[in-house]
Amino acid sequence: MINEDPSSLTDMDNNIDSWKNNSENSSYSHADSLADVSNIDNLLSDKIFSIRDSNSNIYDIYYAYDTNDTNITKYKWTNNINRCIESYLRSQICEDIDFNSDICDKVQRTIIILIRSTNDTNDISDTNDISDTNDTNDTNAIYDPFDISDTNDTNEIYDPFFILDINDTNDTNDIYGIYDPDDIYETNIKDICERYSEIYPRNREKSTFVPIDYSDPNCMEKLARLWVQCETCYGLNFKQFFRPKMNICEHCGEHLKMSSSDRIDLLIDRDTWNPMDEDMVSVDPIKFDSIKELGSEEESSKDRLDEDMLSPDPIELDSEEESSKDRVDSEEEKDQSYIDRLDSYQEKTGLPETVQTGTDQREEIHPLFEDIMNQLDLYLQTAKNRVDSEEEKDQSYIDRLDSYQEKTGLPEAVQTGTGQLNGIPLALAVMDSEFIAGSMGCVVGEKITRLIEYATNLLLPLIIVCASGGARMQEGSLSLMQMAKISSALYNYQINQKLFYVAILTSPTTGGVTASFGMLGDIIIAEPNATIAFAGKRVIEQLLNKEVPEGSQSADLLFDRGLLDAVVPRHLLKEFLTELFQFHGFVPLT
């Protein structure tokens, strides 16, 4: 079917095999004949028309033929159209194809743009047509945009960077919509690896492509809005697809950090999560900021006392006039340049001429010395700025709590509640390493303890997902006490009530969490390559001044040593837990 003048249409044959007499087989034998070749001149102007195959699949095509020779045969017409259809059905996407016909003369140029499919492309018969091996005997009749083996025609270019013109709305005669043929890029560049700006110099002002300036100090912040960098292979993962892939690097398969909310969505069935103790927030129980200020005041007073004890006796000082003169001389020396200071010291010391540095030598040394001094000044300024930025980050404990609550949207470093895992009711606690490194303070310990007691009373299985740097130092010994409190609640849950507790260790799990409830599970599961240790790598290296071997704190090594029961990839975790609970007698409610 062609949206053209009715006089150009002829009786359609539902089989295009009649055009296969020219020692070539069609690459798509189930398409309808488009037009009688005798009326082909009517289609030489730029037009959009529709084609329909025998399966009632309709496609809109823009076809333009720029040539000095109007002697077009059935063979040329059929081959171009069939290659166009074949390419579309292979890609199954709206894709623009701009190629030089390798069958026509070199002066002829064919432009075919597949605009859209006007019906459902999920028809099974379409895929059957594509996979029909009987129609692919002649590989020359198939245009595959991903096939680079055909190097006979060096002018054939597949254009993967076509940019839609969505700004061209002034032309009232524009019948092509956003696919304006006036904006089709003309290029004879044969190297498809050339830079974007060299391939498309014509429409660069209209392009929505925004180059990235890596010299911009905010460059990485801009990239972080769209990309997540893997900590292992440093590959970039597009944020839009990162969460559906469960925060697993698409390049190396590394399991990157995951928020507590995402883990709840991963494990708990939809609309079954019931959070607990959401209104419980941390305070400053030991007045950590007051102790810090008191300590700084004591240090300053001690320094002042030491200075007073070490200060010289005023009697031993020179006269006030000489001391003021020395101060003036020292200030003048600081303002002098290097050459002037050399001259002044030579005049002051009275050194002979043979010892003094020659004028020529000083002129040669002076630029090098000035350059070194400028570099030192730049380094000192950079260090000063770094110190200033660190001082800005040195917030009080209460301010840090507020900033992390605003950043993560969580009141504390753990979420607790009940839900269903494939229909099995359970109690769940998930720690979040983004909230002050997932550190365990009084509120974290209290929420986990309350959850364990609630699960004990209702005889629910328990899962705790650990992701923590250990006890929170801002709360002192009160944070260390949470280790014993949680362990005591687990003793009653596991030993007295004989209930089932599963610990899931993610990266990082260190410090007091590892030394308490992290390693008390009836079944201990870890994610691949998770960092699990009592003391972190940096702490060990600073304390013992020894380098920690690579991989010595990974979950895979601990599994080999028998400290873990299983290492389960993230995408298999829910099904693994379901089978584990069913094996221990827990059945779904439905």
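Numbers run from 1 along the shown chain.
Cβ from N, Cα, C; glycine included.
The domain 'CoA carboxyltransferase N-terminal' annotation in Swiss-Prot covers 226-590.
The note that Swiss-Prot attaches to the published mutagenesis CYS230 to Ala is: Almost complete loss of carboxyltransferase activity in E.coli. Taking Cβ-Cβ distances under 8 Å and a sequence separation of 6 or more, the neighbours of CYS230 (mutagenesis position) in its chain are LEU236, ASN237, CYS249, HIS251, CYS252, GLU254, LEU256.
What Swiss-Prot lists as Zn(2+) binding site is CYS230, CYS233, CYS249, CYS252. Reduced to three states, the DSSP call for CYS233 (mutagenesis position) is coil.
Here the residue is the original one, while Swiss-Prot reports the published mutagenesis CYS233 to Ala with the comment Almost complete loss of carboxyltransferase activity in E.coli. The Cβ neighbour count for CYS233 (mutagenesis position), using a 10 Å radius and every protein chain shown, is 12.
Under mutagenesis, Swiss-Prot gives CYS249 to Ala with this note: Almost complete loss of carboxyltransferase activity in E.coli.
In the three-state DSSP classification, CYS252 (mutagenesis position) falls within coil. A sphere of 10 angstroms centred on the C-beta of CYS252 (mutagenesis position) encloses 12 other C-beta atoms. Annotation of the mutagenesis experiment CYS252 to Ala in Swiss-Prot: Complete loss of carboxyltransferase activity in E.coli.
Among the mutagenesis experiments that Swiss-Prot reports, CYS442 to Ala is described with the note: Loss of redox control, but also considerable loss of carboxyltransferase activity in E.coli. A C-beta separation below 8 Å, combined with a sequence spacing of at least six in one chain, links CYS442 (mutagenesis position) to SER282, PRO285, GLU475, LEU478, SER479, GLN482.
Quoting Swiss-Prot on the mutagenesis of CYS466 to Ala: Retains 50% carboxyltransferase activity in the presence of DTT in E.coli. The C-beta environment of CYS466 (mutagenesis position), restricted to residues of the same chain at least 6 apart in sequence and closer than 8 Å, consists of MET431, ALA503, ILE504, LEU505, THR506, THR509, VAL513, THR514, PHE517, GLY518.
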Give me the count of other Cβ atoms within 10 A of the Cβ belonging to CYS249 (mutagenesis position).
21
Would you identify the secondary structure of CYS466 (mutagenesis position) according to DSSP, in three states?
strand
Compute the centroid of the Cβ atoms of CYS230, CYS233, CYS249, CYS252, then list the same-chain residues not in that set whose Cβ lies within 8 Å of it, in sequence order, for the Zn(2+) site.
GLU231, THR232, TYR234, GLY235, ASN237, GLU250, HIS251, GLY253, GLU254
